[in-house]
Amino acid sequence: EDGAALFKSKPCAACHTIDSKMVGPALKEVAAKNAGVKDADKTLAGHIKNGTQGNWGPIPMPPNQVTDAEALTLAQWVLSLK
């Protein structure tokens, strides 16, 4: 499954859109912030799977029920957005 399909099939869109900030940051902003960062795909995959807090303000991102492979696919797709 590709990243766009996973984005639609998982609860990502409850808080994120590609272009605009909602509860969470716009995915294009995430891509821009992480452009050129070493191992950004692995770091982002960990945030997707395990949740994170404090990177984009006070609202935490909850853990998501995804496999390691799905998290990495989603992360690589997010980072590809321009």
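Note: Cβ is positioned from N, Cα and C throughout, glycine not excepted.
Nothing has been swapped: the model has the original residues at all the noted spots.
Quoting Swiss-Prot on the natural variant GLU1 to Asp: In strain: 181, 217, 191 and 204. Remark: GLU1 (variant position) has SER9, GLU70, THR73 as non-local neighbours, by Cβ distance under 8 Å and separation of at least 6 in sequence.
Taking the Cβ of CYS12 (heme c binding site) as centre and 10 Å as the limit, one finds 20 other Cβ atoms among all the protein chains shown. Feature annotation from Swiss-Prot assigns heme c binding site to CYS12, CYS15, HIS16, MET61.
A C-beta separation below 8 Å, combined with a sequence spacing of at least six in one chain, links ILE18 (variant position) to ALA26, LEU27, LYS28, LEU81. A natural variant is reported in Swiss-Prot for this position, ILE18 to Val, and the note states: In strain: 50.
The 10 Å shell around the Cβ of GLU29 (variant position) contains 17 further Cβ atoms across the protein chains shown. Quoted from Swiss-Prot, the note attached to the natural variant GLU29 to Asp states: In strain: 50.
Counting only same-chain residues six or more apart in sequence, the Cβ atoms lying under 8 angstroms from the Cβ of GLY46 (variant position) belong to THR52, ALA71. Listed in Swiss-Prot as a natural variant, GLY46 to Ser is described as follows: In strain: 181, 217 and 191.
In Swiss-Prot, the entry for natural variant HIS47 to Arg states: In strain: 50. The structure shown retains the original residue. DSSP assigns HIS47 (variant position) to a helical segment in the three-state reduction.
There are 12 other Cβ atoms within 10 Å of the Cβ belonging to PRO63 (variant position). The natural variant PRO63 to Ala is recorded by Swiss-Prot, whose note states: In strain: 181 and 217.
A 10 Å cutoff on Cβ-Cβ distances gives GLN65 (variant position) a total of 8 other Cβ atoms nearby, all chains included. As a natural variant entry, GLN65 to Pro appears in Swiss-Prot alongside the note: In strain: 181, 217 and 204.
Around GLU70 (variant position), a 10 Å sphere centred on its CB holds 19 further CB atoms from the protein chains shown. According to Swiss-Prot, the naturally occurring change GLU70 to Gln is described as follows: In strain: 191.
Here the Cβ of HIS16 (heme c binding site) has 20 other Cβ atoms within 10 Å, regardless of which shown protein chain they belong to. MET61 (heme c binding site) sits 15 Å from GLU29 (variant position), taking the Cα positions as reference.
Comparing Cβ neighbour counts within 10 Å across the binding-site residues CYS15, MET61, the minimum falls on CYS15.
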